[in-house]
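A short write-up of the structure that comes next.
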Amino acid sequence: MVFTKSLLVLLWFLSCYTTTTSSALFNPPDNYLISCGSSQNITFQNRIFVPDSLHSSLVLKIGNSSVATSTTSNNSTNSIYQTARVFSSLASYRFKITSLGRHWIRLHFSPINNSTWNLTSASITVVTEDFVLLNNFSFNNFNGSYIFKEYTVNVTSEFLTLSFIPSNNSVVFVNAIEVVSVPDNLIPDQALALNPSTPFSGLSLLAFETVYRLNMGGPLLTSQNDTLGRQWDNDAEYLHVNSSVLVVTANPSSIKYSPSVTQETAPNMVYATADTMGDANVASPSFNVTWVLPVDPDFRYFVRVHFCDIVSQALNTLVFNLYVNDDLALGSLDLSTLTNGLKVPYFKDFISNGSVESSGVLTVSVGPDSQADITNATMNGLEVLKISNEAKSLSGVSSVKSLLPGGSGSKSKKKAVIIGSLVGAVTLILLIAVCCYCCLVASRKQRSTSPQEGGNGHPWLPLPLYGLSQTLTKSTASHKSATASCISLASTHLGRCFMFQEIMDATNKFDESSLLGVGGFGRVYKGTLEDGTKVAVKRGNPRSEQGMAEFRTEIEMLSKLRHRHLVSLIGYCDERSEMILVYEYMANGPLRSHLYGADLPPLSWKQRLEICIGAARGLHYLHTGASQSIIHRDVKTTNILLDENLVAKVADFGLSKTGPSLDQTHVSTAVKGSFGYLDPEYFRRQQLTEKSDVYSFGVVLMEVLCCRPALNPVLPREQVNIAEWAMAWQKKGLLDQIMDSNLTGKVNPASLKKFGETAEKCLAEYGVDRPSMGDVLWNLEYALQLEETSSALMEPDDNSTNHIPGIPMAPMEPFDNSMSIIDRGGVNSGTGTDDDAEDATTSAVFSQLVHPRGR
């Protein structure tokens, strides 16, 4: 980790630290600190927790409960986790509230060792009167010491009731509870929503869960360092590129609070440290510092960003931009102008619509403004809070009434059925009327508009200009073809020109039941042509600027590429201003569905190697087979498709970029790709080379081996990123410990060793240390040979080369990056040929789509 902090920051804090609680400005009217199951007061982080059985203002309503005490030795730093209250039936804590308004609800859980209860098997559901806080939370992947959950809810009555609901054949437990008043002005009722940028009101009616609270550049701050008892974590593990930042510090006592930003907003220790742009030797001034935060994609998020200019020596010298999920949240931000000084805190709130983030990742970035004299950007703190959904839940879609057994929801069941029936009948009548009207309007439009007229306003031209002649042709596959004509370029390999009516018939008028996927450019449907051929139809969305750009890029790439391991194209349709590409249908879909997330039989080790080899051949052809290399930029398991014989093809060229020419070493370009697969050097320098694809392919290799996503936010933090996690095991020589359990005892150790070495080389931090795709292909084929040959005969030692007798390849040392790979056995290395084109149509393909926000 390239930080200038570590010991210096710790020494700095020790030299200037004073306990902030001594100068607390806010005294919470309600301040319940409850130690559940304890028989005496417990001191934790300089705060006193009172036993739940002795608190005078607390009413504990329980059915069957008991106390669990840890059988391990007592640890004073985690003393509240030595006991727990265990419930086998519905139970509740009732708190008397003296001051209405927002309150923190903090829950502490630790499945302590106990001879009576197996708390690791507990399933926890916690609700208030109005909101679901936790729903069937389990400890299946738990390997830490405790779990801490923090919520804020607006209490509008004299009492706050927390109900704990065990699931069937399980128990629920809790170690400690905090219910603490929140300052009235800490969370506003309105914030700016992004994409589209509009005010979002009504926050006071919603509940929040703290997902992240980060101290940029500084150490962990516990409740002892915060006047409101909050915890601020160090941000290092969420930086997309650790070496992209330089930490700057100031004396906490020099921070100048204002009436609008007080000690309650954030401690001065947060504003006294900052991450700034490090000297990363970037080629582009648009380089950003980015934090990647795994989130639940089904919720909105309240994002608060904290700033304080402790960097500048003079006013108006630091101007930068803030981005949330690639949306410009703040442009040309000059902190000294906004605060009328230096070292004056400032914060801004936003609402991010997480429901469109299918990747489950929220990103926050800062970068220099294009007009700034100094290339720099900074951030001091970041808070991300999950917002309750329409069901008033922070965990799933179930409401409180549906979770409480025998609650008020069941009492009004008959009434709800009657009302629902009436509403349904009225809705059905209105729906029929609307459908009739829409059909009438559509019929009139179809009669009044000819297909030829629709062609006059094409927003796109699916005809790459490669100096080839254009010829007008008609589709002859249907009798409907005589009604229209369209432009076709057979010589550009765009294939057959389809009539729009043919597409409509093939997809049953784009029936939603035929939907295969959704992407930034539009949708992909499964269809069947008149001759019975199954196809995948990609229909572009003309309102999506990103989609149109990716759509054109894919057309341009596919028109000049033909290879057995690249997606092939049947034809297109540009009638009626449509943007439609037609591919042959890929029977076995994306590689990812065969690894996890789908109920499919596990792939054997040999099958996995053959699939990786096929994908490597496709990428090697992209890099070396065309007149100018092509960089895919979005290599991942959803973009590797499998035909009925599990032959792999690389798909989705929407982000592809022509590589550097012979006199160039790289292409400077804005960073695009998918988090988890993105080359850190490309992200840091914005210099794109073929080695960026190699890095992404290394992630794919680890994904194939371990059968888990590239990013998995539900795992412990050190396991979230598969590249970092798997590399740690590979360097210890223990890669077999984390591979898919279906492969245990079924993999030749020599083959696994070569596979791991190949992936490790691909995931090198710097591109110069990574192999070419040709070298990767060579080594994967070697791993396959080792799998097919006796381990005793083929066991490689540390000094072995990658020469395999019997394979027609030029002998070379493994990963010799000084060599230019021109030809390999079994790899088509020339430019696209008719033979290649014929080969490319032997298996069915379609381009797997992912949501563009995940890129």
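Indices start at 1 and increase along the chain as displayed.
Each Cβ is built from the backbone N, Cα and C atoms, and glycine gets one as well.
Every position carries its original residue.
Under mutagenesis, Swiss-Prot gives Gly37 to Asp with this note: In the1-1; partially restored hypocotyl growth defect of prc1-8. Close to Gly37 (mutagenesis position) in the fold, though at least 6 residues off in sequence, lie Pro51, Asp52, Val67, Ala68, Thr69, Thr83, Ala84, Arg85, Val86, Asn175, each with a CB less than 8 Å from its CB.
For Glu150 (mutagenesis position), the same-chain residues 6+ apart in sequence whose C-beta sits under 8 angstroms from its C-beta are Trp104, Ile105, Arg106, Leu107, Glu209, Thr210, Arg230. In Swiss-Prot, the entry for mutagenesis Glu150 to Lys states: In the1-2; partially restored hypocotyl growth defect of prc1-8. The structure shown retains the original residue.
The domain 'Protein kinase' annotation in Swiss-Prot covers 510-783.
What Swiss-Prot lists as ATP binding site is Leu516, Gly517, Val518, Gly519, Gly520, Phe521, Gly522, Arg523, Val524, Lys538, and the listing cites sequence analysis. For Leu516 (ATP binding site), the Cβ neighbour count at a 10 Å cut-off comes to 19, with all displayed protein chains included. In the three-state DSSP reading, Leu516 (ATP binding site) counts as strand.
Annotation source Swiss-Prot lists active site, proton acceptor at Asp634, citing sequence analysis. According to DSSP, Asp634 (active site, proton acceptor) sits in a coil region rather than a helix or strand.
Straight-line distance linking the Cα atoms of Leu516 (ATP binding site) and Asp634 (active site, proton acceptor), rounded to a whole number, equals 19 Å. Each residue contributes its Cα atom, and for Val518 (ATP binding site) and Asp634 (active site, proton acceptor) these two points are 16 Å apart. In this view, Gly522 (ATP binding site) is surrounded by 24 other Cβ atoms within 10 Å of its Cβ, with every protein chain counted. Here the CA atom of Asp634 (active site, proton acceptor) lies 17 Å from the CA atom of Gly522 (ATP binding site). Computed over the domain 'Protein kinase' (510-783), the whole-number mean pLDDT of the model equals 86. For Asp634 (active site, proton acceptor) paired with Val524 (ATP binding site), the C-alpha to C-alpha distance reads 18 Å. Taking every protein chain shown into account, Val518, Val524 are the binding-site residues, and of these the Cβ with the most other Cβ atoms within 10 Å belongs to Val524.
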